[in-house]
Each structure stands twice: as C-alpha cells, then as structure tokens.
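Now, the feature entries from Swiss-Prot:
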- 2-115: domain 'PLAT' (DOMAIN)
- Ile106 to Val: No effect on the stereoselectivity of the oxygenation reaction (MUTAGEN)
- 116-663: domain 'Lipoxygenase' (DOMAIN)
- His361 to Leu or Gln: Loss of enzymatic activity and iron-binding (MUTAGEN)
- His361, His366, His541, His545, Ile663: Fe cation binding site (BINDING)
- His384 to Leu: Labile enzyme with normal enzymatic activity (MUTAGEN)
- Met398 to Leu: No effect on the stereoselectivity of the oxygenation reaction (MUTAGEN)
- Val419 to Met: Alters the stereoselectivity of the oxygenation reaction. Changes the stereoselectivity of the oxygenation toward the production of (15S)-HPETE; when associated with I-418 (MUTAGEN)
- His426 to Leu: Decreased enzymatic activity without effect on iron-binding (MUTAGEN)
- Cys533 to Ser: No specific effect on enzymatic activity and iron-binding (MUTAGEN)
- His541 to Leu: Loss of enzymatic activity and iron-binding (MUTAGEN)
Amino acid sequence: MGLYRVRVSTGSSFYAGSQNQVQLWLVGQHGEAALGWCLRPARGKETEFSVDVSEYLGPLLFVKLRKRHLLQDDAWFCNWISVQGPGANGDEFRFPCYRWVEGDRILSLPEGTARTVVDDPQGLFKKHREEELAERRKLYRWGNWKDGLILNIASTGIHDLPVDERFLEDKRIDFEASLAKGLADLAVKDSLNVLMSWNSLDSFNRIFWCGQSKLAERVRDSWKEDALFGYQFLNGTNPMLLRHSVELPARLKFPPGMEELQAQLEKELQGGTLFEADFSLLDGIKANVILCSQQYLAVPLVMLKLQPDGKLLPMVIQLQLPHEGSPLPPLFLPTDPPMVWLLAKCWVRSSDFQLHELHSHLLRGHLMAEVIAVATMRCLPSIHPIFKLLIPHFRYTMEINVRARNGLVSDLGIFDQVVSTGGGGHVELLRRAAALLTYSSFCPPDDLADRGLLGVESSFYAQDALRLWEVISRYVEGIVSLHYKTDESVKEDLELQAWCREFTEIGLLGAQDRGFPVSLQSKEQLCHFVTMCIFTCTGQHSSNHLGQLDWYSWVPNAPCTMRLPPPTTKDATLETVMATLPNFHQASLQMSITWQLGRCQPTMVALGQHEEEYFSGPGPKAVLTKFREELAALDKDIEVRNAKLALPYEYLRPSRVENSVAI
C-alpha cells in the first residue's frame with residue numbers, strides 16, 4: 001500500500017517509441033496491482049509517473065506490461081522499468097527488458113537480481129522460468145544450413161529471425177547503405193576497365209582505396225618483402241595457422257640437389273627456431289568455375305625461421321602434396337628468380353585467404369558464436385546469472401550470420417562469384433574444419449601452448465590474446481563467485497547443465513570427443529567454459545576480422561582466387577603472375593567487400609562497454625567496473641607498446657575489440 005514512483009526507459013534507435021498505449025501491473029510477493037493504461041513511450045526518453053496502490057504488494061517480483069493498439073501495431077523497444085516504493089523511502093526495483101514489445105500479449109519482466117534455480121527455494125520464479133524457456137525453444141529453433149556443419153538458428157532470411165535478433169534501424173541503414181556504395185563503386189570501376197589494360201602489378205592500384213588504412217598502404221608498398229610475408233603468420237589477420245616445428249613434416253620431400261636446404265632446416269629445428277604453416281586442409285577441395293573459367297587451389301606448406309631480431313622469414317614453400325607415382329613437387333626458395341618466388345608466395349597468400357575466411361573467421365568466429373547464442377537462448381532464462389553475463393555478447397550475431405549465409409557463401413553468392421573455393425568447395429572445407437574443432441583451440445592458453453607460440457616475443461597476437469583472456473577470466477570469476485559458492489551449487493544447477501549439454505551434443509553435433517564438455521562439475525570448469533564463450537564472441541573474432549581491410553585491400557597480398565594452376569616449374573614471368581592473379585572484376589569485388597566489412601562501424605560497441613544493465617545490485621556493478629578498469633589498463637599498455645613498433649598490432653586492443661560478432 002502507498003505511493004509508487006515508476007520510470008520507463010525507451011530505446012533511442014529509430015522507431016523505438018510507440019504511439020500505442022501501454023498498461024503496467026506491479027506484481028509483488030503478496031499481491032498484484034493494475035496501473036491502467038498509463039503511457040505512450042517516446043523514443044530515447046524516460047517517462048516517469050507516480051501511482052497510489054491500495055493493495056499490499058510486498059517485495060516486487062515482476063512488472064507485467066501489455067501494449068494496446070486500435071488500427072496499427074506500433075512496436076516499442078523497452079530498455080527497462082524502475083519502480084520505487086511504497087513511499088519516498090521504499091526500495092527501488094529495476095526490471096531490465098531490452099527487447100521489442102509487439103502485439104497485445106502480456107510480457108512479464110522479472111526483477112533484475114540474478115537467480116539460479118537454487119537461489120529460488122520458494123519457487124517464486126519457477127513458473128516464469130519454465131514458461132519463458134518453453135516460448136524461447138519455439139522461437140529459437142536449431143537449423144542446419146548444410147549437412148555436416150555445426151548448427152545455426154532456423155531462419156531462411158532476416159525477416160523470420162526472432163525480432164530481438166534483428167539489426168536495429170540505425171545498424172540496418174548503415175549496413176545496407178555501405179553495401180550499396182561498395183556495389184556502385186564496383187559498377188563504375190567495371191565500366192571504366194573496358195578501356196584500360198590490366199597487365200602489371202601496378203594495375204591493382206586502380207582498385208585500391210587510398211586513405212582507408214595506413215597499414216594497407218604499407219602492405220601495398222612492401223608486400224613483396226619476405227619479412228612482411230612471414231610477419232602475417234604471427235600478427236596478420238589469420239594468426240591461427242602457424243606452429244612451432246617439432247620435426248620436419250612428413251610431406252616435405254627433398255628432390256635431388258636439395259641436401260643443403262635439408263641441412264639448414266635441420267639446424268633451425270635443433271635450435272628451436274623452425275616454424276611451419278601447413279594448408280593440408282585444402283587437399284582435395286574442388287576449385288571453383290567462374291563464368292566457365294576454371295579456377296585453381298594449392299595445398300601449400302611453408303617452413304619459416306625465427307631470427308634473433310624477431311623476424312619470421314620463409315625458407316621454403318611447397319605448393320602441392322607429393323603423390324606416389326608422380327614427380328616430387330618443386331620446392332620454391334628465396335634464392336629463386338624474383339617472379340618465381342613472388343608467385344609461390346602469392347599462392348600461399350591466396351590459400352591463407354581461403355582458410356582464414358572460411359575456417360578461422362566464419363566457422364570459428366561467426367558460426368561458433370551463433371551456436372553459443374542459440375544454446376543460451378534455448379536453455380537459460382533471462383533471470384539466470386550466466387544469461388545476464390552472456391547476452392550483451394550476442395548483439396546482432398544471428399542477423400549478420402543469416403546475411404552471410406544468404407549473400408557471401410550462398411549459391412551464386414560472393415564466394416561463388418569470385419573466390420576459388422566457391423562453387424561448393426567452401427562448404428566441403430567448412431565440413432572438414434568443423435569435424436576438427438577442439439575445445440582447447442578456442443582457449444588461447446591451451447591453443448598457444450599446443451602450437452608452441454607462448455615464448456615467441458614477436459607474436460603480439462599471442463601476448464595480447466593471453467592478457468585479454470586473463471582479463472575476461474577474472475571478470476567471469478567475479479560474476480560466478482557472486483552466485484555459486486561451491487562446486488556443488490554448479491552441479492545442482494540443472495539449467496546450467498542443460499545449457500552445456502545442448503551446446504556440445506546438439507549445437508556442435510556431439511563434440512565431446514574433442515574436449516567440449518557435456519556437463520560442468522566445478523566453479524573452475526564453469527568459469528573456463530564461460531570465458532571461452534565470451535572470448536570467442538569478442539577477442540577471437542576481432543583478431544580475425546579487424547585485419548581484413550589492412551591485409552586484403554592490396555589484392556596481390558591476398559588473392560581471392562587464382563586463374564592458372566600452381567606452378568610445377570621455375571620459369572614464371574610477370575605475364576604468368578598477372579594471368580594467375582584475380583582479374584579486374586574479381587579484384588574489384590574483393591576490394592568492395594573488404595571495405596564494407598573492414599571499415600570502422602559507426603554502431604560498434606567495444607568490449608565491456610555495453611549500455612544495457614541486465615544485473616541489479618551493487619555486486620555485479622562492481623565486477624563490471626573492475627572489468628572496464630582492467631580493459632582500459634590493457635588498452636593503454638598496448639598503446640604504449642605499439643608506439644615503439646614499426647607495425648603496431650591493434651586487433652586485440654580492447655577499445656577496438658567489438659563486444660559481439662556484429663559484422
């Protein structure tokens with residue numbers, strides 16, 4: 001009984017407000033009060049009013065709301081509702097929403113304090129949890145884009161996605177406008193090319209967008225250098241392939257006359273300075289046919305040596321696997337004629353483009369984040385602490401992935417049009433890679449140890465990934481410790497166990513034999529798993545996404561396709577190189593897509609800087625504040641280090657890491 005002060009916050013994106021009336025109910029532990037039709041929410045505004053309630057409500061548990069429309073359903077994006085009372089000295093309760101309110105159904109918002117099932121011994125929220133999850137399981141259904149791939153949200157297009165997973169209007173307008181600009185520029189360049197020759201490496205300057213990236217200009221000017229070629233395996237846009245060699249690869253067969261090379265490799269191996277990048281995943285992948293023209297793939301192996309100054313230099317390149325009964329494939333060396341060596345490196349860079357975009361970026365970044373998101377939406381209610389912890393890291397992931405499946409890797413999509421693995425090879429490559437995913441490879445401390453990169457001082461990716469993982473891990477531990485006091489409390493959380501099982505057994509098609517857990521038996525195991533989820537959706541994706549504009553704008557450094565077969569002799573000329581690299585249209589389309597996906601996103605939210613407040617109470621806020629302080633300190637450390645580097649490494653700098661897979 002008494003006076004309650006109610007505040008209602010509406011989102012600031014276009015069309016977030018509504019002309020429809022909204023009715024509220026306050027639901028307490030001892031009673032319920034209808035407040036009537038009390039507001040028409042305005043975009044970007046907080047609406048405040050007071051209401052006298054005659055019933056005794058007790059501690060507030062829910063706010064219920066319903067929108068009424070006469071002629072047109074005008075959706076409303078509600079941020080949160082705050083209720084303070086009874087009286088001026090009454091407690092304040094916060095009810096997070098952060099979703100669209102549509103139609104005229106009643107929506108129940110639980111008070112923002114996170115609760116596991118164990119935290120609700122009276123069962124005050126039991127019915128709500130069950131009903132919410134039942135509804136979500138109907139809304140968030142598993143789909144299977146291609147047989148043999150990890151699962152995705154069941155959606156044929158953006159319009160049948162759950163409404164809360166779609167781009168807000170400002171994001172949609174920016175994304176579609178940038179796409180239109182890129183395609184318009186492509187059309188202009190294509191029309192101009194009719195009158196111009198395409199016969200030298202300088203011709204690629206005609207489609208290079210100056211002023212977009214200083215590093216891209218540096219790549220254009222220095223891409224032929226062996227040091228820059230090797231640097232990309234350490235700190236480029238795909239740092240996931242390089243391994244420290246523990247023996248010479250079995251596939252590395254030495255033709256007669258190569259004894260000196262073998263001795264040099266053995267010497268580097270014994271000294272612990274030999275590294276390798278093996279592209280065997282491409283073996284047997286069918287190459288694309290574009291406009292009746294056959295494209296080609298290689299299966300390179302690169303052996304590199306780490307110098308005392310930290311430079312990683314290539315020693316030998318093998319472009320094909322040896323096959324019994326066939327001549328040994330040639331080994332290309334830095335001492336070969338310049339065009340021969342350059343063409344071999346171009347083949348490696350094109351192969352890296354394929355594995356990066358499909359394996360490291362799409363599969364390990366986008367699709368893995370989607371599995372985490374769908375499993376979470378199906379298994380954890382909005383009141384659960386792990387749901388509240390993870391939900392900011394799913395923003396826009398499902399829509400950007402649907403757009404990728406319908407535009408980039410779809411039939412007649414970008415890959416089919418200009419990429420050598422298109423036309424079906426890209427799907428087979430994804431299947432192969434998905435079957436090899438391991439839990440440890442998503443956890444930098446384990447992955448970097450396995451690949452032997454922990455002690456490589458010039459691997460800034462390794463250094464920054466470890467530090468960012470540790471910061472995220474402490475953040476997760478802070479939240480988990482507020483809600484799980486013992487290992488037993490983790491085991492007893494049936495929602496948590498169902499979530500873990502759904503992720504591994506269903507979303508990943510039964511990946512427990514590759515280390516992914518099907519249950520969580522301790523606080524430590526829970527923290528490690530949740531840290532993996534957040535790092536995958538943030539740092540890991542950013543490390544494979546942010547470098548695209550820098551390293552792929554100069555097309556010869558990362559050719560999307562190759563138009564002649566890999567060389568079997570050492571007689572390449574400039575004409576051979578130009579006939580092998582992408583033609584004008586292919587290069588222009590690569591540049592346009594690279595710009596659209598790699599440009600600075602105006603709606604970008606940096607790691608940990610989300611405005612949504614899903615938790616209530618001082619404990620979680622203190623943990624988030626400490627997380628932000630640690631991110632800022634790491635950001636500053638990286639800034640100071642980068643000031644001393646000829647090539648600054650920015651891709652895991654917290655201020656540049658996006659809070660979710662949103663592009």
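Cβ atoms here come from the backbone N, Cα and C positions, even for glycine.
Residues as originally present; substitutions not included.
Restricting the recorded positions His384, Met398, Ile663 to those with a CA within 10 Å of the CA of His361 (mutagenesis position) leaves an empty set.
Within 10 Å of the Cβ of His545 (Fe cation binding site) there are 22 other Cβ atoms, across all protein chains. Annotation for the recorded positions Val419, Cys533, Ile663: lowest Cβ count within 10 Å of the residue's own Cβ, Ile663. Applying an 8 A CB threshold to same-chain residues 6+ apart, the list for His366 (Fe cation binding site) reads Thr397, Ile400, Asn401, Ala404, His541, Val661.
Candidate recorded positions: Val419, His426, His545, Ile663. Nearest to His384 (mutagenesis position) by Cα distance: Ile663.
Distance noted between the C-alpha atoms of Met398 (mutagenesis position) and Ile663 (Fe cation binding site) is 10 Å.
The Fe cation site, placed at the center of the C-beta atoms of His361, His366, His541, His545, Ile663, has further neighbours from the same chain whose C-beta lies within 8 angstroms: Leu362, Gly365, Ser542, Asn544, Val661.
According to DSSP, the secondary structure content of the domain 'PLAT' (2-115) in residues is 0 helix, 65 strand, 49 coil. Within the model, the domain 'PLAT' (2-115) carries an average pLDDT of 93. For the recorded positions Ile106, His426, Cys533, His545, Ile663, a Cα to Cα distance of within 10 angstroms from Val419 (mutagenesis position) holds for His426. Distance from the CA of His545 (Fe cation binding site) to the CA of His426 (mutagenesis position) is 18 Å. Here Ile106 (mutagenesis position) comes close to Lys64, Leu65, Arg66: these same-chain residues lie at least six apart in sequence, with C-beta atoms under 8 angstroms from its C-beta.
Neighbour density for His541 (mutagenesis position): within 10 A of its CB lie 25 other CB atoms from the protein chains shown.
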